[in-house]
Structures are given as C-alpha cells and as structure tokens.
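Annotated features, as they stand in Swiss-Prot:
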ACT_SITE  Asp460  active site, proton acceptor
BINDING   Ile323, Gly324, Leu325, Gly326, Gly327, Asn328, Gly329, Tyr330, Val331, Lys344  ATP binding site
DOMAIN    317-623  domain 'Protein kinase'
MUTAGEN   Lys344 to Ala  Abolishes autophosphorylation
Amino acid sequence: MLMSFILLISTSMILISVFSYVLIALIVLGIVLSLISLLSPRVSYVSSVYLIGLTVYLNPGFSLTQSLINTVPILGEINMLSGLLKTPVTSIISSLFSLALLNLGIKGYEIYLSKHADIVKLDSIIFSQHGLPKQANWNIVVNSEVKLLKSNEKLILSNTPEAKYELCPTLVDHKYYVPNKVTGLAFEGEVIRINYSPVDGVPYEKFRNCFTVFEVEGLPPDTSFVIEINGASLKLKDRKFAKLSLEPLYWKVNEIRISREDEEEIYEPDIKEGLTFRGGTVKINFRRKVIRYKTAKIPSIENWDPGIWVGQEVYGYRVIEVIGLGGNGYVMKVEKNGLLYAMKVLSVNKFTNSLEHFDNLLKESENLEKLSKDPRLVSIYGSFVDKNNIQSALAGDYTSYYKYPPAIIMEFMEGGTLFDLISRVDLVQSKYWQYIVKLVIKEIAKALTFLHKRGYVHLDVKPQNIFLKEKINGEPEVVYKILSSTPGIIKLGDLGSAVRVGEKITQATPAYSPPEQIEAVITGKGAQPSMDNYALGVTLYKLLTMKNLDYVNYLDKAFDEYIKGDPSIAMKYINMAKMSMVNFKPKLPHNTLPELANVVQGTLVVDPKRRLTSYDIVKILEG
C-alpha cells in the first residue's frame, strides 16, 4: 500500500511540474479519488467519471467524434475494469495509466487505440501503409509534393493544418499492389492508414493520373516494335500499354522494316521521340511505305555496280546519283525530307579484314559523330552497320548487301572535292594556285591536329577526301578570295576510315599511304599519326606537280600481292619502296613557295619519327 502511495505521489509531482497552478486542485482531486479507489473499489466508478470529464476538458483537440471515440473511453474503461475486478492492484494500474493518458492529452496528443496503437500530436498528420511486401517502397503525393518511403516507414507531417494527398499503385516483382484510397484530404491530429492489396493486370483505369499510356496504331497485327523508355528497351506487341513512373519519361521509337521477296515494307512513326509526364497519353502512328527492289540481277560484291541503288531507297534515303568511287566504297547523293546528304557505302572485300573494320566502325560511330562537329571536318549524322548482313554478303548472299549495305550518312558538300578543282586548267596554271593550295593544306593540317590530339588517325587523306562546302565559280582570283574569306568552307571528309592510335589497320590507298601503313595492314601493326602527315605531304606534292610519286608503283604492287594472298612478295615490294624513298628528292615547280617546299621535304621521309607533325605543318604555313 505504501509503495502504491509513493508511486502516485511521484506521478502527481511530475504532472504538477508541467501544469499551471489553476489545474493543481483538479489534478489533486483526481489523485485523491484514485487513492480512495484503492481502499474501496466502488469508488473506481466515481474516479472514472471524474477522469473522463477532466480529460475532455483539458484536451485541446477534443471533439465529440474524436475524443469520445479515441481518447476518453480508455480512462474510464480501465478504471471501471478495476472496479469490476475489485482488486487493489488493478486500481493502482488503472489510476496510473489514466493519469499518464491524461498528461498526454494535456500536452496536446490524441491517443488512437487499435492494434497499431498510434499516439499522434494534435498538430501532426500521420500516413502509414500496410499490406506491401517488406522489401517494397511506397510513395504518396502530399500537397503536390512526392514523398518516397520505405515499406515500414510512416510519413509524419508536423505543423500542417491539412494535407491533400494522392496515392498510386506500387509495382513489386511484376505484381501491382493497389491502395484502398485514391485521393483524400487529411487534417491535423489524423492518422491515415493505407491498405495495399495485390491485383492482376495493370490498374491504370482507376489510377489514371499515375500512369503514362502509350497508344500505337498503323502496324500489322502481331508485329512487334521496340520502344526505349528512359534508356531501357522494351519489345512489345500490345497496341496500348501503360507505364507507371514518378519521374518524366523520355521515349524513343524507330522505324520497322519487313522484308519480302522483291520489296520491303517500312513503317515509320510520325513522332520518333519525346518527353512525357505521368497522367499523359502518347499516341504513335506508324505510316506504311513500300520499297520495290529492282528485279535485275544483283551483281557480285567483286563486280559491284553502285548504280543499282540509283532511284531506290536505302535506309529511308532516296538515292539520286553516284558522285564518287573509291577503293573502299562509293559515295552517293541522297535525299530525305527535302534535305540533301552524302551516303558513303563501304565496299566489302573477301580478301581484306572487312568484318574487323566494320567492328571498329560500329564501336567508334558515336565518337566519330561527336568529332565531326569540328568545323574543319565533314559532319557525320549516322551510320548503319549490321555484321550479320556483311557476313551474308561475304558468303555470297549479295541481296543482303543490296538491301542493307554498311553506310555512313554525311553532310553533303555542294562544292565537290579538291580533286575536282584540279580539272580546271585555268586555275591550276594561275598565280593564285599555290596560294589556294597553301590555304587548303593549312586547313587540313589543322583538322588532323584536332583528330590526333583526340587519339585518332584518319588513314585516308587525299584530294578526293578534301571537300568544299559551297560551289565556287569565277576567275582564279575570285576562287582564292572566297576560300580565304569563308570559314569552314574547306573540310576533311570520310571519317569512316579513322581508327584510334595504335589500333589495327584494315585498309590503305597505296598512292597516298606510306610504306609502313601498307605493311601494318599485312602485319597487324597499329595506326600512327605520322601516316596522316605523310599522306598530307603526298597530297601537297600531287597538287603542285599533278604527278604521282616515283615509287608508288612498288606500293601498288605490294597491295595487289597482299590481296592475292601472298604477303611475302608484298613485303618485298614494300622494302623496295622504302629504299627508293631514301634517295627520293621531290622535283617541284621552280616557283614553288618555300614554305610549301619545306612541307613536302619534311613529310616525304622514310623514317616516320623524322616527319613533320600536323602541328609543325600549321606553324610552317602560318609563319
């Protein structure tokens, strides 16, 4: 009995320390009634009624619907229980517990009695979830702000008079769990319990604001399509599907090709990419287009005629004409959506390392596109390389090469190539020609410096790959003035031949390649910037003399022998070319500008380490 009295007195002192003096008398009366209930259990009824009334009076959040239902009854119920049991122990426990709950009420708390036993401050709102797997997270939008929470985590909002909330399903292990509420309004002092339950299917109809809906039209039945959403690719057949996401969705879809015997169906989306937000609808309409292939016999890749593509569509580009032929491919003028482009189709050769070259191109295509943004390089807009089609072509299926050739889409250069300018006798024989040549070589040297600093070797520098952005007509003086006053008019093209420094070389143009480049094709040695510097020197020599180098014949024979499959004889010709270079002294026109002569002599040397760098060439020509 004494211990009970001490406990009650201690509790009362704690309560008195936080109450005002006005309330002391009321509290003391409650304690007295509790003590009397220890001696006479019947007094428990009186004590219960008193404590209930006191709690209701002191609870600042009292309302008939909340306090009577949630807060008040516990005091009376426990105290009444002690009276019914008629035991002093239950009276002590009930009195202490009643006073503790009374203290919480006075401090501004509401007591919610249930299996969850929540106690919430009157100026707070609590959100909790039940029903999700332990590993799952959940989210709730409160006053337009998304809150991300762990499975067992509650959301407690303090000093919030009211909260407008919205709930969405949660996807766990490919299964949707839906909440029992969609939207609502909560007020301070409330506990909002959200119950999740699993459902079959995608519940986007009920929770429309939580999903982005994609609707696809125009495709044949059972035709799959691939859509990329936030970097993840999905292969689908459904014409209507929904994506659950809290964040914006960036989506992208490509055209679909269906091949027939002598034609190909192309289904092109009216919108290829976009950014959407949840609650939105994206409609993608595919338009059908049929390409009918020529029924003429398709030539073998060894005797390929690029003219077979003229008038046809390749990768959605209409081929207008063939504008260039080379040892490693064909260049065609193409059109798409009213704009002109150049398409280079790479040749496939059974006797060279074609697949390895295409592997490198596929791997480096994105980097080369970025590099081509330099104003002195012809821009690359895209590349199409499918190793399976190349293998089929090498195995004799030439239709694969006809329909899906390895191709690079490039900026179309209206002015043609530097090689075209050589045909103008009046220009070449004029006093302005050397200055035009100096200007061109300096710009290409700057382009090579840019590539070399970024770890790439071009490997195919020659007049045919030096382009003019605009057509230039007029007298030699006019041509020189236009070239010298128009930035970006002179560009180095065909970046598709470029590889990283040190990587294997699979191709070469003997007339412009140094001996060690052809040797590297045979032996597998890596590419070096000095190969480009030599090729630029040969280009300069060609522009000044209109002649090929004396020892080029050896390099041509070396490459021919390699193609025939006899590398040992090829190496003999390469060594003969190197010996000729040791004693080679370039014969230039007597009036050649000294700086141009220095570049020729400094680049056409047999030892790659002694050659001028592209940066050296720029300095010489700018000095």
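Placed from the backbone N, Cα and C atoms, the Cβ positions cover glycine too.
Worth saying up front: this structure is predicted, and the values here are computed from it rather than measured.
With respect to their backbone Cα atoms, Ile323 (ATP binding site) and Lys344 (mutagenesis position) stand 10 Å from each other.
Residue environment of Lys344 (mutagenesis position) contains 26 other Cβ atoms, counted within 10 Å of its Cβ in all protein chains.
Minimal Cβ crowding within 10 Å, among the binding-site residues Ile323, Leu325, Val331, is found at Leu325.
Sequence-distant neighbours of Gly329 (ATP binding site): residues of the same chain at least 6 apart with a C-beta under 8 Å from its C-beta are Lys344, Val345, Leu346, Ser347, Gly496. DSSP gives Leu325 (ATP binding site) a strand state. Sequence-distant contacts of Asp460 (active site, proton acceptor), defined by Cβ-Cβ distance under 8 angstroms and a gap of at least six in the same chain, are Asn328, Asp494, Ser497, Gln507, Thr509, Tyr512, Ala535. When pLDDT is averaged over the domain 'Protein kinase' (317-623), the result is 91.
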